[in-house]
Amino acid sequence: MQQGDYNSYYHHQYSQFQNPTPNPNPNPNPSPPAPATVAGPTDLTRNTYASAPPFTGGYGSADYSNYSQNYTPYGQNSEHVPPSAPSFTSPSQPPPSPPATSLNPNSYSTFNQPPPPPTIHPQPLSSYGSFDSTAPYQQPTSQHMYYSPYDQHQTSGYSSAPPPSSAPAPNPNPAPYSSSLYSAPPYSSGGSSIPPSYEKPSVKFDQSGYDGYNRSRSDLGSDLYGKRSDSGEYPAFEDSYGDGVYAYQGGKVEPYGSRGTAPKSSNSTLFDDYGRSISFSSSGRDSSVSSNSAKIVRAVPKADVQEDSTGGVQKFRVKLLAETYGQTTTDVLCQIGLDGLRMLDPSTSRTLRIYPLENITRCEKLDSSILAFWSKTPVDIEAKRIRLQSNSYTTNTLLDTVTAAMFQAKEIGGSSRPPTSGKLIEQTAEKKKGLGDWMNIIKPVNEEKDHWVPDEAVSKCTSCGSDFGAFIRRHHCRNCGDVFCDKCTQGRIALTAEDNAPQVRVCDRCMAEVSQRLSNAKETTGRNVSLQSHEDLARKLQEEMERNRKSSSGLREGSGRRMKEVACPTCTVHLQVQVPVSGSETIECGVCQNPFLVSAH
């Protein structure tokens, strides 16, 4: 439909009622017929239709004869006449009732035809030219338009037009698509004598030209994309957009490739780039369960907190090796603190032995699994050796902890600034030299060690198994005390790192052990003579104990779960863990980082 074609829709709908030869001499002043009976509400319902309000079966020409007398007769002429200017004359015969064909259910008659554009094609005036009866009559020279009140129920016909002086000037540029132009009119009952007015301001022509009534776009509803409107009705010409055209809904569109993954609520599940679920659940229980299943709890070494100045201590499960004949190897808990090394009974925690830090002369590793330290009392002439056996990691940890504890105890008890390393080495060497000379003087020639195995207890060589006899003599290893033959005790080595230490007979096994021990002792001595190393070790011990004490207290205070002391099966370090409520839980050792299971029972 082209712009300016104002009659095509009319021809399409009412072509059977179109009169191609209109009356050339219409009667400007028809005689009023007998007054017709006003139709009741039932008649109005049956006879009215949406497109032609003024022509119903219950109304005669007298209903609007007064309206037409207010204007001069308007006849046919050759000028361009807008199709919306009615003649307000009654036809020579009653108009036939229009067909019962229902127009578009969403279409409304605008009942106000604004002035058409100046360039318009002429058309013959139909006998039904007064069909658009609600359009205002426009004087050729007038600049104002008058709008007659329209009663939607057609109770009293048309009222007289307002005087020109009271008509407001229309807005030359109204909003063409304003939804407020079609607000509901005041409703009145069918028997009211005062007709309610349905006044509308002027609007521009619909540039799209949907139909013969020049409806604006707002008649089609708020949905301009052919979708169903909120009221459930479909606008006209919904097939004019073609198939597959839908309204854009930006807020409801999901990202490409993620259909079904858009969040519907705060408890929904999202997915990352690798397809793993990302939960934003507000439930604290769910988050705690997921975190526990995804992460293994790390247990820290157990540290007993004491109220005195000794600070925190650490316990290690080790084996106390026998040093003399008659002793047995026992399992103990080695507790290292600033007060010394305590050997505790694992079952009763009773103190079996105590070695104060000030009495410990040195500490070194005999091999990867044995730690030895020497301790003496004021009544002892020579320091006694104590050997502790464990795995390699625990042995290294024990060595570092004992060394740091010794230097920290000296710094706390003595002066905070120890003597220089050169003087310390000289004084230590002099003392060791004098003590060694004195020990060599007073030591008997045939001295037997306490840990030596008696000769009568062994009849064969411990290493090669040769039977002892007149030609195969028994020899004791000065390090381990076992009995060997001469061929298995060819090694000679000093058992200590002292300068005047004598070379003694050792077995082949102890030869390698003592050599490794002496090399470790030299490295430890070179590391300990540095002042910075002393401070680092002391600081390390203090920080480690403080951290363990805080973590242990935090676990006790922050959690209502029962705590339990568990020994790591790998490094034998005692750990303080939370006992699970039921079943078992995987715990990671804070020392060796190896996982193990802790059961609820």
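Each residue, glycine too, has its Cβ placed from N, Cα and C.
Residues annotated as Zn(2+) 1 binding site in Swiss-Prot, with sequence analysis given as evidence: Cys461, Cys464, Cys485, Cys488. Residues or ranges marked as Zn(2+) 2 binding site in Swiss-Prot: Cys477, Cys480, Cys507, Cys510. Listed in Swiss-Prot as a mutagenesis experiment, Pro35 to Ala is described as follows: Loss of interactions with VPS23A and VPS23B; when associated with A-32; A-33; A-83 and A-86. For Pro83 to Ala, Swiss-Prot lists a mutagenesis experiment annotated as follows: Loss of interactions with VPS23A and VPS23B; when associated with A-32; A-33; A-35 and A-86. The note that Swiss-Prot attaches to the published mutagenesis Pro86 to Ala is: Loss of interactions with VPS23A and VPS23B; when associated with A-32; A-33; A-35 and A-83. Looking at Swiss-Prot, you'll find the mutagenesis Ser530 to Asp noted as follows: Mimicks constitutive phosphorylation; accumulates in the nucleus in the absence of abscisic acid treatment; when associated with D-533.
Annotated pair Cys510 (Zn(2+) 2 binding site) and Cys488 (Zn(2+) 1 binding site), C-alpha to C-alpha distance, rounded: 11 Å.
If you measure from the Cα atom of Cys488 (Zn(2+) 1 binding site) to that of Cys507 (Zn(2+) 2 binding site), you get 6 Å. Those same-chain residues not listed among Cys477, Cys480, Cys507, Cys510 yet with C-beta within 8 angstroms of the centroid of the Zn(2+) 2 site C-beta atoms are Arg478, Asn479, Gly481, Asp482, Phe484, Thr489, Val506, Asp508, Arg509, Met511, Glu513.
Counting other Cβ atoms within 10 Å of each Cβ, the binding-site residues Cys464, Cys507 show the lowest value at Cys464.
A straight line from the CA of Cys464 (Zn(2+) 1 binding site) to the CA of Cys477 (Zn(2+) 2 binding site) spans 14 Å. The local packing around Cys461 (Zn(2+) 1 binding site), expressed as other Cβ atoms within 10 Å of its Cβ over all shown chains, amounts to 22. Annotated pair Cys480 (Zn(2+) 2 binding site) and Cys461 (Zn(2+) 1 binding site), C-alpha to C-alpha distance, rounded: 14 Å. Ranking the binding-site residues Cys477, Cys480, Cys488 by C-beta neighbours within 10 Å puts Cys477 at the top. Taking the binding-site residues Cys485, Cys510 in turn and counting surrounding C-beta atoms within 10 angstroms, the largest count is reached at Cys510.
The distance from the Cα of Cys461 (Zn(2+) 1 binding site) to the Cα of Cys507 (Zn(2+) 2 binding site) comes to 11 Å. When the alpha carbons of Cys485 (Zn(2+) 1 binding site) and Cys477 (Zn(2+) 2 binding site) are compared, the span between them is 10 angstrom.
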